[in-house]
Structure formats: C-alpha cells, structure tokens
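Enquirer: So Swiss-Prot says this about it:
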- E198: active site, proton donor (ACT_SITE)
- E394: active site, proton acceptor (ACT_SITE)
- D76, H116, D124, K314, H319, T357, N395, A396, R423: substrate binding site (BINDING)
- E83, D87, E170: Ca(2+) binding site (BINDING)
- C118 to S: 5-fold decrease in activity (MUTAGEN)
- C126 to V: 20-fold decrease in activity (MUTAGEN)
- C358 to S: 60-fold decrease in activity (MUTAGEN)
Amino acid sequence: MTLYRSLWKKGCMLLLSLVLSLTAFIGSPSNTASAAVADDFQASVMGPLAKINDWGSFKKQLQTLKNNGVYAITTDVWWGYVESAGDNQFDWSYYKTYANAVKEAGLKWVPIISTHKCGGNVGDDCNIPLPSWLSSKGSADEMQFKDESGYANSEALSPLWSGTGKQYDELYASFAENFAGYKSIIPKIYLSGGPSGELRYPSYYPAAGWSYPGRGKFQAYTETAKNAFRTAMNDKYGSLDKINAAWGTKLTSLSQINPPTDGDGFYTNGGYNSAYGKDFLSWYQSVLEKHLGVIGAAAHKNFDSVFGVRIGAKISGLHWQMNNPAMPHGTEQAGGYYDYNRLIQKFKDADLDLTFTCLEMSDSGTAPNYSLPSTLVDTVSSIANAKGVRLNGENALPTGGSGFQKIEEKITKFGYHGFTLLRINNLVNNDGSPTGELSGFKQYIISKAKPDNNGGTGNKVTIYYKKGFNSPYIHYRPAGGSWTAAPGVKMQDAEISGYAKITVDIGSASQLEAAFNDGNNNWDSNNTKNYSFSTGTSTYTPGNSGNAGTITSGAPAGANPGDGGGTTNKVTVYYKKGFNSPYIHYRPAGGSWTAAPGVKMQDAEISGYAKITVDIGSASQLEAAFNDGNNNWDSNNTKNYLFSTGTSTYTPGSNGAAGTIRTGAPSGSVLSVVTSTYATDLNEVTGPIQTEKLSGVSLNVSTSTYAPNSNGVEVTAQTEAPSGAFTSMDLGTLSNPTSLNTDWSKQSIYFIMTDRFSNGDPSNDNYGGFNSNNSDQRKWHGGDFQGIINKLDYIKNMGFTAIWITPVTMQKSEYAYHGYHTYDFYAVDGHLGTMDKLQELVRKAHDKNIAVMVDVVVNHTGDFQPGNGFAKAPFDKADWYHHNGDITDGDYNSNNQWKIENGDVAGLDDLNHENPATANELKNWIKWLLNETGIDGLRLDTVKHVPKGFLKDFDQAANTFTMGEIFHGDPAYVGDYTRYLDAALDFPMYYTIKDVFGHDQSMRKIKDRYSDDRYYRDAQTNGVFIDNHDVKRFLNDASGKPGANYDKWPQLKAALGFTLTSRGIPIIYQGTEQGYSGGDDPANRENMNFNANHDLYQYIAKLNYVRNNHPALQNGSQREKWVDDSFYSFQRSKNGDEAIVFINNSWNSQTRTIGNFDNLSNGTRLTNQLSNDSVQINNGSITVTLAPKEVKVFTK
C-alpha cells in the first residue's frame, strides 16, 4: 500500500458506495430495479434556427407544445444577430420578444448562446455569419481553422486565438444583464463550443468538399496551430533530443514538428498508433478541453449569481468510420475526440452538463459507413454516468416510432436528465395542429417527464384530492386550451395523509377544467360535467355514492402547501420535541398567518425531532410560534420566533423560558433506549404505558421516571418511581449497538471510502480548519456517516450484505481524508460525524441486516515527528515509536522484513509494538471501539509492517473477525498471516484476475492460483477483489476488445461474475457499479455518483441475488470441472444446494460439453440464474454455449 507524506499518497481502503434513495427492491433475478430517467427529467423542443416572422403561428405552436406536456423551448441566441452593429453594441430586442412569447405560453426557455455561424452545415436553413467586426480584432491565421488541404474555416472562432475568451465573456455579461428579469423562465443555459454549437473542430464541412461518410479532416494547419503543437511537445519532453528519443525521429529543429501531412496516410501507415501520433491526437483534443474550461469559467462568472441554473455544452455524435479497420475512429479523432474519458472529465471539472446526440440511431457497422451510433451513445453515456456528469440528449435526424423507442431505451438506461427534440416544425404545423411525430414524442419521451409543479411562469392551480381512488389521475386543460391525453396525469401523494396533490401552470388562463379517474377508465361523476378550479389552492372531496364532489378554497387542514419545493426562499425548522405532536403557526415575515393552531409538524429523520420546510416566497424570514394543537403555547415572552432562510434547529426553553434557535440541522446525537417504559402523565401513572425511543434523555439502569414537562420545556428524569407507580418498570438498558455475530464467509462486501462516498451533512465539511475542497483530489471532499446512512438502500438493493468503511479515527491534516493518518485513536474524525452518528450508522445498517467492517491502522500514526511531536495522548511518548527511518525501495526489494516491520512507511510514525505499554493500549483501544460501536469486523491496514506476534494478541483482544491487508503477490507470504488473523485480502488472486480477465490471458492461471490455497488457513474467508483504492481501477488497466480497446465492460462483467460466485468473500469497491475507470491514486478515489439504473449496478445486483439465495455460492465446497485457455467451469455444493458456473473468457462464442458433476443425476434440469435458458444433464454431461465474455450460473 502506498501512502503520502506532505503531498504524498496514502493508501486508503474502501470499497463501497451507495445511494440516493433507490427504490428498487431485489426480490428475484428478474425483479431488479427497472431503468428510469433521472428524477428531474424534462422533455424540450428545439426552436427554429432562423428568426420568427409569423409570431401568431409561432405562439400557436408553443401552446400546442405546452398542452402536450413539453417543458421548454430551446433557442439559438445568435451572436451574429445581437452584436452585429459593432463591438459591445448589443441589441437583444428580438430575443426579449421571443422570451415573452414563451412566457405567455407557460413554457420554459432554454437559450443556447450560439457563438458559431449558421449556414453550410447539415440541417442549416439560415445564413447567420459571425459579427463582421470580429475580423479587425486579430489575424485570420489566429482566428480561423485550416484543414489538411488548406481550406480556411470561419464557422467559429479558433480556441487558439487569445481573444476568444474575452469576446465570449463580454457576450455572456450582456446576456445576463439583459435577461435577469427572465430568470423565472430560464431553467438552464447552453454554451456553443464550436461549429454547429458543438465542442469540436469543423472537420466535416460540406462547403470544404466533405460528404458523408467521409473521414473529415484535421484542422491544425494554421501557423498558430502548428506553433501551439510544437510548444506543447517541447513543454512535455523538455528538449528536442527527448522528443526524438520518444518518437524515434531525427529532427534538427522544433519547426520540423508538424501535424500529419497526409491525413489518410496517418491511418493507413499506422502513424495514429505511434508515439508521435498519440501525442498529436492527445494535444489536438487538449485544445478543445482548454476551450471548454475557458467558456465554462466565463459562463459561471456571469450566469451563476444571476440565474443560478445548470449550464451545459454539447459534443457531437461522430458515429461513422468508428470500426473501419483502415482508419479506426478516424472521424472522431478529426473532430477532436481521442479520449472520451478525459474529455468528459473536463465537463466534470468545469461543472457543465453534457448534451449528446444521435440517441435515435442504430448501429450498422459495415462498409462504407462503419456507423456505430448506438455503441457511441452507450460509451459516452456510461463514462458520464461514472463521472457524475449530468446527461441531456438530442436526436440527430427527424425520427419516427422506432427512433423514439430507441431514444426511450437510451434515456432510461443511462438516467438522462432531459431530452430535446429537433425541431418544433417536425412536431407542430404552423396552424398549431400536431404532426404525426408528436404522438410518438409524447408516448415515448414526454411521458417520462416529471411534473413541473412549481416552476411555471403563468397562473397556477393547486389541487388537493381527498382520495376516493387510491391512485387518482387528473385529466385537464387550461380553460379554452387543449386536453391532456386520457387518462391524464397521475397525481402524487400530498404531504398530508389521505390526499393527492398537483400544481398545474395554466399560462394566461384563469381556470383549470378537470375530471378525475383511476387510470382504468373509472371516472368521477359530476353529472357528466367537468370540474372547474380557479387559480390558487383548492381541495376536492369526491361525493358519496356517485354524487358530484365538492370543491373548497384552500388546502386541507394540516397541509403544508409551501412544502412543495418551490423556487423561492425556503425555511427548514427542526423542532426538538417538547410537545409530542407539535404545531407551528407561522407567516412569512410581513405576510399572512396560517389559521390557528397552524400546521402539524412531521417527525424528522432524526429521532426526537419534528420538522417542516416552508416556502416563504421573497421574504427573508419566517415568523412562528409553537403549540400542541390544544391551545398550549410555547412561551417567548409573548413574542414570536424569527427563522432565517436555510435550516435551523429550535430547542424549547426550560421552565417556561424562551427557547433557543441555532443554525443548521441537529447533530443526530440521540440515545436509543432499547426497551424503555415510561408514564406519559405523572398524574395518571396507572394509565397506559408506552414504549418508545427517548431522545437526549439520560436514564439510570434500575428504576427511573421520565416525564415531558408542560409548555414545551425540556424533559426531566428522576431516579425513582413516581408515587403510586409500578416499582418494577422495565427501562431496559441504554446500550451501544451490538454486533450481528456475522458469519463472514457468507457475506458480500461493498467497500466505501467514506470521504468520497456521499456528503450527508455539509455542516461538518470544514471540521478542524481542514476545509473540504472538491477540486483537489488529495483533500477532504465532504463524505460522511450520514451520507452512508442515506445510501444504505442503494447498497442493500445491490445485494450487498456487508460494508467496509475506511478508518474513523481523528486525523490532523488537510490530506488525511482517507483516515490512515491517525492523530487521536479515541475520537471520531469530525469530518465524518460524531460517535453518535457512527453508532446510528451501525444500528441502521444492522436494521437492514448489513454487517459493518471498519478499517483500522495499528502499524503507525500520522507523521507528527519530528517538529510537531506525536499523536494525541496516550500515544504521545517517544518510546511508543520506532525511530529507524523510512523503509526504502531497497528494503522492499531485498525483503528486509526487520526494516519492513520497524521502519516508517512513507514517513508515517511507526508504532513500537515491542513496548508493552504501546501494545496494551492498542488492545484496550480496539476493545473500546468495538464496545462503543457494535461493529462486526475489522480490516487491518498495512499488516505486513506489523510484527506477527502482536497481530495474534490483537486478534484475540478484538475477539471479532479480522481481515488483513498484506500487499504482496506471493501466496505463501500472504497466507502465513492467516495463522495470526482470521483472513487476508487475496492479493495473489487479484493479480491473477487482472491478468486473466483484464488482459485476456489463459484461464489456466486460475487453476494454478487455486493450487496455492494450501497456504491459507481457510481460503473460503479470503477477501477476493478486482481492484481497490490503492491500485488502478479494473477498467483503467484492462486491455479492452482487440481493435476496439474502449470496449472493456465485457471483461469487467466476466471478472465480476467470477468474483461473486467463486470461493472467498467478494469485495466490490465503490464506483465499480458506475463504471469508474480512474488510474493511480488519487484518480481511483473519485466522488461517487448514484445511478441505480446503471447496467453494471443491475448486473452486480443480479449476481448478488443469486449468491444470497444459494448457500453453495457463499461458502460451499468448490470443485473444478473444466479448464482450458478460454473456458473455465466449477461446481459448488452445500447441504443439497448445487451450483455450476461456466465462464467464457474469449471474445468469441464458445461451446463445451462438460461432465463428471457431483450429486446431479441424469435428467436433472438446471436453469441459468443470470438469464432464462436451461440445460439438462444427459449421459452425465451438459453441453453449453456461452457468448463472448459471458458467465452462466446453473442451479436446480
């Protein structure tokens, strides 16, 4: 394991990551979570390219879009229009007229700041050049592109011109100034990154002689571009001699460095695959990356404070010539796309959403087109998912039914956040009538959109529906407008039980006309008439026995209309319960009061608290008072409380005194009483007895009495029974969490690096002065225990039965986010939370039958000496440490075990285990930690650096399952440590998995590796993994498919299939399920993204489901049944449960006939648990065919 000192790397172990509230429940292999769009998905339509001349027709088109569920109109805002008169002479009048028309229709408006030319490209129906005055700002050589044949292109400014950023900054600033008043209708802004509004080079331009499916041409032949390439190479290598050494050339001058002189020959002669070729392609893309950073920074500078919306940019779907063997990916590379991983990372770094196109297209990868658009969409979308980059989609060409189905497949498979259809005239005729294409768009795309209940700009109608139908639908139209398609829109559950709710933007209409049904053609009766709802909030109650229902003004009693997630100011109040069922009576400062007693507050996610969120519009404070709903009020000296926007916690005062308000949510420090019994009223102690959880109350074990005080004051506890009460009241015990007594050989572990997993409590991000900085991979990022708690369902639904989290001890460095540089053993690091929050995590994991393993470091502390002293007491004594200097490469290479155990690992202070005081304190500490937390197992870091004698003592003191990290490839060396600990991470198997599955080597290596199991005490408890936080991700290191080395998922799936079905405890590192592909530390420690619809998440969930339902696959015996270079099979058995696993490691389909199975007779039918095919044993054997890289798991 590697560590860093100062700015060095430190290995931190974690593997896990979970969730965002995933709703999938895994009940059977075919019942994993279905694919879905993102929670905020919306469907938009692209407006015309040219100016609108007939506003009446355009407004009819907009109204039809609105009536059919379209969210927004996306519009090119042409630089050539708005600044044509001269530098900084802007005219925005046309686009203000445009925005007003959109606003009138009740739609949103998504502007594209189009800094490119319109005209000359496929689909262009206008001619809008760049502002003519631009040519005076620089030379043509600087500002234009030039291709291989010498054609000069001025579709967009060259990113290499130094003035490009300044011009865009001025344009963005003027837009922000002029459209600040339209912020309510602008949910997003797009940036043009180059030709056709895409971040690319103008490599395929018909006016330059290109026609489909031509490769296109490189655009790096101006002197400016050539000099930029030369400078970049000199900067990279440092001298011409080193360039020659790298490229195998004999250049005598930097001026001899040029882009490829023959673009076609660059491919046919193999130049693209040479060191020179790779350097050129990498530099060529880097120009686009830098340009994206420049325009992204300018946009955030000018737009964030004004609009506060997401900003996006687009890359082109260059899908042809992808698999042409003569020039693989030539079209993409001419456009500037050499490494999608790196390019999409730039979107992440620039905090920009990514729009991708050609979602409607299918692959046809044969000559002459070699077109693979569907594969390309999958590749780009997968990388974006893995990196947490938000995706939006477009079609490339007009589309129909099958195209819409293809779009639906992609947006749901990869959790897209939006889709924009090109263009409006394909959906709506000039008279406002729909075309045939609109129905397909509505069926497959608009139907996926989430209700926009709060963001509209017109009049709004909010309806609470008292449930007659359990799942009511509302079929409606703005009065005089168009109806929704029957049965209409499904209403969502309201914040008050027994009601559904919807808010509809009706544009300029004054009423909403509606009817209700159950979605199955059963309609609410109103004597065949529709109901009419006025603007504002109304409550509808169905009539009895088929009679018409009634409409009353306002929300139902107890509702909180302001809790709907509006776009205005919000106040969230946590109320520490004095009243068991508190009400809040409130008004936005200066506004109107709720009707007394106000709104009943709901139980918060933190025990002992109630909570409410109120939308206060443009007000800056919420004025409030609390009561119990029965006219008993909290006292604040007759004054009301004032809460500012954001989150606050209110604690009632003692003895009638005023309560206190502090900023932020409560810490969650809650004492859980396992079985606590108390009287609810001291005056009625013979009355009902309740058993509940008590919050923040200290009770002695024996006889105690708990009583809520009156008037909302804090609770009290006394150490005797109340007069006349039962003297044998059972208070249970105030205990810490307890272990699940886990059989670890049955578990499947998800490894979590806590700081990089999920930020559930931003209030602790800057703990101890070591601030969170997401832009620096070596510093804290904000993940914490609350984040893991929030994502437990994400982990559970993936089928994992255990989590392993990185160390929890307090650190004292801005670089110690990983937890391996302990300062205080007896304190939890505040970045992660508190001891109470850690206990809560353990309890809630145990509630879901998830065991918890914690990483611990007993070899060393952080690097606190010399100069800064030692770790915190009692680890603050010089003789508790070795002072033998750093372990060197020579020590490792010569296997100097004495130095390996007694030297400093990367400068970290090595503990002296031979000192009894040190050894005893470490054993005391681990007993304390286990007792406090109730964790179920330990992962020990840097075990090969710890004396084996101490390990044995430590293992006995812990008296729990221990798994050691012995970073070494020799199974005899690693296996010896299982004589002192319960288990070891199987690094020898890791190296074999990497070779066999990641680099297509012989499956016989698996057989050879299993022959080394004799070195382990019990190989069934070896931790088996494909990668972790100390090594490159599997997808980074894997070789990929020959001829298409970007295609690595099949290799990963084969490795996962092996890992989750073979002997040992499988351990999957967080992010694997999202297709993460980071390289060496810290690139392999990415922040998590939680897409439960990701193909890899679903695949892992299916494998875990099979494993969890078959004891044989957990810790059953394992016997090899077949091995050759490309195929492997084994059988696992336990107590009558039999499973046979087949793995094809080839890139071709493979068929084998395999026999000699145990405990299975002729005629036995076996079913593949990963799909639906089955086989039957005949003559003692099975014949199976597996697709390339496929894994099959057959059971009875």
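For all residues, glycine too, the Cβ spot is worked out from N, Cα and C.
Don't look for the substitutions in this one, it keeps the originals.
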Enquirer: Out of E83, D87, E198, E394, the recorded positions in the record, which is closest to R423 (substrate binding site) when you go by Cα distance?
Expert: E394
Enquirer: Validating a neighbour-count step here. Other CB atoms within 10 A of the CB of R423 (substrate binding site): how many?
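Expert: So the Cβ neighbour count for R423 (substrate binding site) comes to 19.
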Enquirer: Taking the Cβ of D76 (substrate binding site) as the centre, count every other Cβ atom within 10 Å, in any protein chain shown.
Expert: 23
Enquirer: Within the chain of D124 (substrate binding site), which residues six or more apart in sequence place their C-beta under 8 angstroms from its C-beta?
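Expert: Counting only residues 6 or more apart in sequence, the Cβ neighbours of D124 (substrate binding site) under 8 Å are L49, C118.
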Enquirer: Show me the subset of E83, D87, C126, E170, E198 whose Cα is within 10 Å of N395 (substrate binding site); these are the recorded positions I mean.
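Expert: Close recorded positions: none.
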Enquirer: For D76 (substrate binding site) and C126 (mutagenesis position), determine the Cα separation and express it in whole Å.
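Expert: On Cα coordinates alone, these residues lie 12 Å apart.
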Enquirer: Taking the recorded Ca(2+) site as E83, D87, E170, identify the other residues of that chain whose CB atom sits within 8 Å of the mean position of the site's CB atoms, giving them in sequence order.
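Expert: Nearby residues not in the site list: G86, N88, Q89, F90, P131, Q167, L171, S174.
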Enquirer: In this structure, which of the recorded positions E83, D87, E170, E198, E394 has the fewest other Cβ atoms within 10 Å of its Cβ?
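Expert: Comparing Cβ neighbours within 10 Å for the recorded positions E83, D87, E170, E198, E394, D87 has the fewest.
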Enquirer: Filter the recorded positions C126, E198, C358 down to the ones within 10 angstroms of the residue listed as 'active site, proton acceptor', Cα to Cα, kept in sequence order.
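Expert: Final answer, ordered: C358.
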Enquirer: E83 (Ca(2+) binding site): which of the recorded positions C126, E198, H319, C358 is the nearest Cα neighbour?
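Expert: Nearest in space to E83 (Ca(2+) binding site), counting only the recorded positions, is C126.
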Enquirer: Spatially speaking, which of the recorded positions D87, C126, E170, E198 is closest to H319 (substrate binding site)? Use C-alpha to C-alpha, please.
Expert: E198
Enquirer: Can you tell me how spread out the substrate site is, meaning the largest CA to CA distance among D76, H116, D124, K314, H319, T357, N395, A396, R423, in Å?
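Expert: 24 Å is the greatest Cα spacing among the residues binding substrate.
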Enquirer: Hey, how far is E170 (Ca(2+) binding site) from E198 (active site, proton donor), Cα to Cα, in Å?
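Expert: E198 (active site, proton donor) has its Cα 20 Å from the Cα of E170 (Ca(2+) binding site).
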Enquirer: Going along the chain, which residues six or more apart from C358 (mutagenesis position) have their CB under 8 A from its CB?
Expert: G317, H319, P373, L376, V377, N395, A396
Enquirer: Using a 10 Å radius around each Cβ and all protein chains in view, which of these mutagenesis positions has the most neighbours: C118, C126?
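Expert: The residue with the most neighbouring Cβ atoms within 10 Å is C118.
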Enquirer: At the Cα level, what's the spacing in Å between E198 (active site, proton donor) and D87 (Ca(2+) binding site), rounded?
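Expert: Taking the Cα atoms only, E198 (active site, proton donor) lies 24 Å from D87 (Ca(2+) binding site).
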Enquirer: Could you state the CA-to-CA distance between D87 (Ca(2+) binding site) and C126 (mutagenesis position) to the nearest Å?
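Expert: That separation, Cα to Cα, works out to 23 Å.
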Enquirer: According to DSSP, does D76 (substrate binding site) fall in a helix, a strand, or coil?
Expert: strand
Enquirer: Indicate whether E170 (Ca(2+) binding site) is helix, strand or coil by DSSP.
Expert: helix
